[in-house]
Amino acid sequence: MVVALGLDFGTSGARAIACDFDSDRSVSVSVTFPKTSQNWPQVWREALWQLLTQIPADWRSRIERIAIDGTSGTVLLCDREGQPQTEPLLYNQACPIDLADLADWVPADHAALSSTSSLAKLWFWQQQFGALPPDWQILAQADWLSLQLHGCSQQSDYHNALKLGYSPDRERFSKNLLDSELGALLPVVHEPGVAIGPILPAIAQEFGLSPDCQICAGTTDSIAAFLASGAHQPGEAVTSLGSTIVLKLLSQVAVSDRLTGVYSHKLGGYWLTGGASNCGGATLRQFFPDTELESLSCQIDPTKKSGLDYYPLPSRGERFPIADPDRLPQLEPRPENPVQFLQGLLEGLTQVETLGYQRLQDLGATPLKRIWTAGGGAKNAVWQQLRQQAIGVPIAIAPNTEAAFGTARLAAFGLAAFHSAGLKRT
């Protein structure tokens with residue numbers, strides 16, 4: 001029986017799920033990060049060792065493949081042995097650079113043309129240091145953690161490498177970037193799930209793991225959550241109804257739109273495209289605690305319209321499906337009846353999701369066929385009915401949404417379920 005281990009490193013903690021896919025059995029453990037740290041690599045490494053220690057010994061000894069997912073855009077510089085030479089720059093840290101400086105290295109619509117991208121952070125470090133030693137390397141969070149297990153320098157996957165300037169359709173970095181002073185620091189890029197190498201003997205012995213256990217190329221946390229859902233057909237999508245609304249659609253065609261933050265990740269023979277609105281559960285919680293949301297939702301008749309026309313932003317600014325940094329919340333008029341008010345908010349959020357999928361299809365993505373729902377809002381049956389009425393495709397709660405489970409699935413099976421005849425790009 002093959003056991004695969006998926007490790008998910010998020011912003012507030014880490015989780016590990018070991019899965020025996022032959023018997024549908026699994027074991028899960030987790031750790032929480034401190035809110036702040038002066039040494040994030042040490043926090044991550046200690047969390048990695050804690051997770052391995054917490055997995056029962058009889059499970060550990062049967063693990064044959066391991067993969068790690070991490071936060072997209074969180075990167076650090078280290079030497080070839082993996083010793084950090086800088087503090088990491090986190091996913092949401094913008095770098096004060098001129099994006100025009102990156103224009104010769106990536107296409108005009110590339111996801112790396114952002115002040116928070118990994119490439120922007122590498123260029124920022126180059127400006128800060130004056131010159132970077134050619135025997136250093138830039139690694140994403142997941143890459144660096146994998147290095148602790150396999151010991152192979154400069155290894156990444158094409159999901160984490162996208163924001164570093166990697167072009168998945170061409171399967172390479174541009175010649176201009178490779179020939180630049182940054183080229184020596186770039187990683188070798190693998191398909192997610194491909195084995196990079198065996199676990200280091202000392203690590204295997206310390207934690208009671210098989211010396212034949214393979215460490216595989218990883219992915220990002222958001223893609224791992226998509227993999228956990230089981231969606232694998234073009235036209236299938238996952239909507240995450242959390243503090244914000246995040247859409248991910250499996251498409252036969254890659255689409256992009258820098259204005260609204262839409263870009264596409266290669267996923268085997270398909271593309272995973274999507275966008276994220278600022279609207280979501282954060283707006284609902286401004287007005288209702290969770291218990292009240294549940295009780296009021298039960299009183300809504302979804303077959304009758306509220307008559308309200310809201311755009312429920314939590315504060316100024318929207319990014320997708322409408323790019324408008326000055327857009328204000330539209331939450332008036334507010335009726336005295338809280339049931340009607342909540343219905344108006346849910347209808348507004350539903351409209352945002354509807355417009356989002358329409359925007360992806362306007363850009364040329366594969367038509368939407370089915371939605372799997374993740375996040376706290378997935379449990380709201382009335383909201384689901386409103387969404388199904390508006391969007392017009394089957395909607396169901398995703399059977400699994402744990403990123404660590406998706407990464408365990410990636411370690412076990414790679415991207416075999418996503419390979420098709422060919423890739424297209426608009």
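Quick reminder: no glycine exception, Cβ is built from N, Cα and C everywhere.
Original residues fill every noted site, and no substitution is shown.
The substrate binding site annotation in Swiss-Prot covers Asp8, Ser12, Gly13, Ala14, Arg15, Ser72, Asp221 and is backed by experimental evidence. Under DSSP, Ser72 (substrate binding site) is assigned to coil, being neither helix nor strand in the three-state scheme. Every protein chain shown contributes to the tally, and the Cβ of Ser72 (substrate binding site) ends up with 24 other Cβ atoms within 10 Å.
Counting every protein chain shown, 21 other Cβ atoms lie within 10 Å of the Cβ of Asn380 (ATP binding site). If you look up Swiss-Prot, you'll see Ser243, Gly281, Gly376, Gly377, Ala378, Lys379, Asn380 marked as ATP binding site.
Neighbour density for Asp8 (mutagenesis position): within 10 A of its CB lie 30 other CB atoms from the protein chains shown. Swiss-Prot lists Asp8 to Ala among its mutagenesis entries, and the accompanying note reads: Reduced ATP hydrolysis in the presence of D-ribulose.
Under 8 Å, Cβ to Cβ, and six or more positions away along its own chain, Thr11 (mutagenesis position) finds Phe33, Thr71, Leu90, Tyr91. Under mutagenesis, Swiss-Prot gives Thr11 to Ala with this note: Reduced ATP hydrolysis in the presence of D-ribulose.
Mutagenesis annotation in Swiss-Prot: Asp221 to Ala, described as Reduced ATP hydrolysis in the presence of D-ribulose; the structure shown retains the original residue. Here Asp221 (mutagenesis position) comes close to Asp8, Phe9, Gly10, Asp69, Gly70, Thr71, Ser72, Ala403: these same-chain residues lie at least six apart in sequence, with C-beta atoms under 8 angstroms from its C-beta.
Listed in sequence order, Leu241, Gly242, Gly281 are the same-chain residues six or more apart from Gly376 (ATP binding site) with CB atoms under 8 A from its CB. Listed in chain order, the extra residues whose Cβ falls within 8 Å of the Cβ center of the ATP site residues Ser243, Gly281, Gly376, Gly377, Ala378, Lys379, Asn380 are Leu241, Gly242, Gly375, Trp383. Each residue contributes its Cα atom, and for Lys379 (ATP binding site) and Arg15 (substrate binding site) these two points are 22 Å apart. Ala378 (ATP binding site) sits 22 Å from Gly13 (substrate binding site), counting Cα to Cα. Calculated from their C-alpha atoms, the gap between Arg15 (substrate binding site) and Gly377 (ATP binding site) amounts to 22 Å. Under the three-state DSSP scheme, Thr11 (mutagenesis position) falls in the coil class.
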